[in-house]
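S.K.: The ATP binding site annotation in Swiss-Prot covers Gly184, Met185, Gly186, Gly187, Leu188, Gly189, Lys190, Thr191. Positions annotated as domain 'NB-ARC' by Swiss-Prot: 137-439. According to Swiss-Prot, the natural variant Leu45 to Val carries the annotation: In susceptible haplotype. The annotation that Swiss-Prot gives for the naturally occurring variant Ser120 to Ala reads: In susceptible haplotype. Quoted from Swiss-Prot, the note attached to the natural variant Leu305 to Ser states: In susceptible haplotype.
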Amino acid sequence: MAEAFLQVLLENLTSFIGDKLVLIFGFEKECEKLSSVFSTIQAVLQDAQEKQLKDKAIENWLQKLNSAAYEVDDILGECKNEAIRFEQSRLGFYHPGIINFRHKIGRRMKEIMEKLDAISEERRKFHFLEKITERQAAAATRETGFVLTEPKVYGRDKEEDEIVKILINNVNVAEELPVFPIIGMGGLGKTTLAQMIFNDERVTKHFNPKIWVCVSDDFDEKRLIKTIIGNIERSSPHVEDLASFQKKLQELLNGKRYLLVLDDVWNDDLEKWAKLRAVLTVGARGASILATTRLEKVGSIMGTLQPYHLSNLSPHDSLLLFMQRAFGQQKEANPNLVAIGKEIVKKCGGVPLAAKTLGGLLRFKREESEWEHVRDNEIWSLPQDESSILPALRLSYHHLPLDLRQCFAYCAVFPKDTKMIKENLITLWMAHGFLLSKGNLELEDVGNEVWNELYLRSFFQEIEAKSGNTYFKIHDLIHDLATSLFSASASCGNIREINVKDYKHTVSIGFAAVVSSYSPSLLKKFVSLRVLNLSYSKLEQLPSSIGDLLHLRYLDLSCNNFRSLPERLCKLQNLQTLDVHNCYSLNCLPKQTSKLSSLRHLVVDGCPLTSTPPRIGLLTCLKTLGFFIVGSKKGYQLGELKNLNLCGSISITHLERVKNDTDAEANLSAKANLQSLSMSWDNDGPNRYESKEVKVLEALKPHPNLKYLEIIAFGGFRFPSWINHSVLEKVISVRIKSCKNCLCLPPFGELPCLENLELQNGSAEVEYVEEDDVHSRFSTRRSFPSLKKLRIWFFRSLKGLMKEEGEEKFPMLEEMAILYCPLFVFPTLSSVKKLEVHGNTNTRGLSSISNLSTLTSLRIGANYRATSLPEEMFTSLTNLEFLSFFDFKNLKDLPTSLTSLNALKRLQIESCDSLESFPEQGLEGLTSLTQLFVKYCKMLKCLPEGLQHLTALTNLGVSGCPEVEKRCDKEIGEDWHKIAHIPNLDIH
């Protein structure tokens, strides 16, 4: 860690010495001496870092060095702040304030020089070797791009097949809930194997639902049950007490052949496990639990089946994995390197994580000497813990370039199993000054490069892109490595980061302290803070003393109860990130927010702000501004955005306040890093003029890099001309809502990358999503070439997608939702698999559903007019597997063509108040049906004939159907003979 921080500090010193403002303070000679001393020490740091693992005295020496380096960094920061104040106030060199500051800093400079002289002298007794750690350039053959998927899994197909067969076949005869533990040391790939099993097609067909829970250290019954419920329902449960959670989970699992994966279990308390297991025993026969753990004791406590001990990879598979990471897609590898690689792989001991890590670090090295150094390095011989491969991983760390080392080690600040957000981590790296400047690159771009390098070297895993962010995790062993790297700075007195958390298993790491609760004295005690995280602290007020934390660069106040923030917060000249998202009572930011001259990220999502702070355009470093509320007064107008180089997403609201197109000059077309843009008008705003709004929206033309576009309540009579293939060439999602005056829709069909289109509450004049190409400047046979999801709401005159059908139109469309469009008629489409239809669709529209012959899922309902459904509706739906009718208030019977759906697996009928009967011939044709659910059909008289012949039917649910429920009484009911063979009955 130390040499990486010194590299940053030396750059800061060099920059400070070269700045003319150093003359104000007269510290040029002192800074040059500091730089010289640090440079001398830096030359031996690599050797010191390696030797500290065996020598406590060296570890203590590094602690002293870290402490001194932090102190120098503080002094430089204070000088920078004073220089800014000097420039702004235009004080003279001999102003008492300047003289006093020079005297105070001069005294501290003298003290730190004495400390460093002692540290430099002490280093001589250790006889360190000078080693220059060079930054390695990537080889020319390095693969470009970065794929968000786990690389190929080697050597686990046999294990996957064996366990899948055990889960599916052996447990069918089990009387008690089967629990199958996978046991193995850390890094063997237990989680990866469990993921393979979880996603195996045989498992998916056999179990429903499938639930995955990462248990980790915290085996809390309430937390686990809540997580399981959330995974099943895809939302957080609205109950709080344990008993309600238990009842809810049992309702969800009752009679279900579910699979529950409990990953990374550490709990060896039999009583805790018994309590959770008791709640889970309500499933159908065949329901199973798969658990992964490092500990034999956990397996013996939990398991009802013989544990599966995961073995090491074979030498062959280990070599394949190592070579894949080391050489990528390179077809021909240097045979000498391959020979050395085979020797390195032997050291990995068949542990996949070690092979991946070492292969990753050699990916960018092609000299034999570099590979031999890895093979022969003495760190291999260090003793290991019970389940640790830290020597191998520590070697990987020491081969990282300097600018990656402390960035990686910093990840130890997060608890194990934390799902981290890449973009947030980069801002924290920036706050601590870990990122070295590179030419004209923004610091965020440098951080992105660092993150990608660490990912390619296998330090990060489980990558997932969602909602504009990249989520990832760190393997437990990698986390152990990062934690071990803080041993040399654990006693450092200069705390740089405070996290207020009440997590039981969160601990202080090095310069990052964790406290259980906030108190005002906290701010007075730690004056050198770079990062302060007060999120979820239930705070209603922030003390004005926050303005005294002059070094603060990252302030997280999210999810608190603030109504306002103190104006003194605006004294934080170094603040880069201010996060107040989801402060639901915060209706204003400080008026002097524009004085936060270093601010780069202002995160305000979920705050009911009534206005944007005035003169926001003065924040020329600003990259993130979640939204902008247009005002009519100077300092609040749209022009404030003109000179901001914004990234990510922005929502611009109250555009009705823009007076004319000149005032609409926000220079959006130059904002190449803006990914998502939302623009909205207030429907109730006064003095709205259609022609003015057309000009305003024309002036808000975005950059061609835009990917997400939303337009809400636009009052113009036509959409802007920039909605075309040349400007929106990269857009993948468009949402248009409540633009009721627009007589036709833009030519969305020509957008080459458009995957998701949502149209809501449009003009009564619109009859087709896309008119003839005669209105378009761009003609193509492949209209909507990439569209996958289409959702249309409340277009009462909409007749269809296009006037003219064609095979080359909508070739990729998979999901459709047509909601409350009564005249809509479906064209012939060959790729649609999922359809949802709501509202009083007319008979022609219902019949046209048969044009979608590839449908596998259909939900249709909220129709209060139809008394019957057309026979031809189902005639060609031979692939349909899921069918749901709901809220048909006047539907009396179902079409006989329903019985032709021989691929149907699940049929749901709900809230059809007038439904009296099933088709006369029953449901005998539904030979694949496994699940039938009928709810709240109060007029239904009986279950269909032939139900007893449906041998695949395993689940029947009936509720809110009084006549049917009587006829299903066990043994005595008139319909009992129809359902007696069904294993899972839920009739109440």
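Positions of Cβ are set from backbone N, Cα and C atoms, glycine also.
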S.K.: Can you give me the Cα-Cα distance between Leu188 (ATP binding site) and Leu45 (variant position) in Å, rounded to a whole number?
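M.R.: Spelling it out, the Cα of Leu188 (ATP binding site) and the Cα of Leu45 (variant position) are 33 Å apart.
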S.K.: Just to confirm my parser: what is the rounded mean pLDDT across the domain 'NB-ARC' (137-439)?
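M.R.: Computed over the domain 'NB-ARC' (137-439), the mean pLDDT is 81 on the 0 to 100 scale.
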S.K.: Looking at the variant positions Leu45, Ser120, Leu305, whose Cα is closest in space to that of Gly189 (ATP binding site)?
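M.R.: The answer is Leu305.
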S.K.: Compute the centroid of the Cβ atoms of Gly184, Met185, Gly186, Gly187, Leu188, Gly189, Lys190, Thr191, then list the same-chain residues not in that set whose Cβ lies within 8 Å of it, in sequence order, for the ATP site.
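M.R.: Here the non-site neighbours turn out to be Thr292, Arg294, Leu310, Val351, Pro352, Leu353.
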S.K.: Which one is closest to Ser120 (variant position) in space, judged by CA to CA distance, out of the recorded positions Leu45, Gly187, Lys190, Thr191, Leu305?
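M.R.: Result: the closest of the recorded positions to Ser120 (variant position) is Leu45.
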S.K.: Would you mind checking how many other C-beta atoms are within 10 angstroms of the C-beta on Lys190 (ATP binding site)?
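M.R.: That number is 22.
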S.K.: Name the residue among the recorded positions Ser120, Thr191 whose Cβ has the smallest number of other Cβ atoms within 10 Å.
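M.R.: Lowest Cβ count within 10 Å among the recorded positions (Ser120, Thr191) is Ser120.
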S.K.: Measuring Cα to Cα, how many angstrom lie between Gly186 (ATP binding site) and Leu305 (variant position)?
M.R.: 22
S.K.: Between Leu305 (variant position) and Gly187 (ATP binding site), what is the CA-CA distance rounded to a whole number of Å?
M.R.: 23
S.K.: Check each residue in the chain of Gly184 (ATP binding site) that is at least six apart in sequence and keep those whose C-beta is under 8 Å from its C-beta; list them in sequence order.
M.R.: Lys190, Arg294, His309, Leu310, Ser311
S.K.: For the C-alpha pair, I'd like the distance in angstrom between Thr191 (ATP binding site) and Leu45 (variant position), rounded off.
M.R.: 37
S.K.: Return only the integer: C-alpha distance in Å from Leu45 (variant position) to Gly187 (ATP binding site).
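M.R.: That comes out at 30 Å between the alpha carbons.
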S.K.: Just name the most isolated of the variant positions Leu45, Leu305, going by other Cβ atoms within 10 Å of its Cβ.
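M.R.: Across Leu45, Leu305, these variant positions, the one with fewest Cβ atoms within 10 Å is Leu305.
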S.K.: Tell me, how many other CB atoms lie within 10 A of the CB of Leu188 (ATP binding site), whichever protein chain they belong to?
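M.R.: For Leu188 (ATP binding site), the count of other Cβ atoms within 10 Å is 25.
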S.K.: Which number gives the other C-beta atoms within 10 angstroms of the C-beta of Gly187 (ATP binding site), all protein chains shown included?
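M.R.: Other Cβ atoms found within 10 Å: 27.
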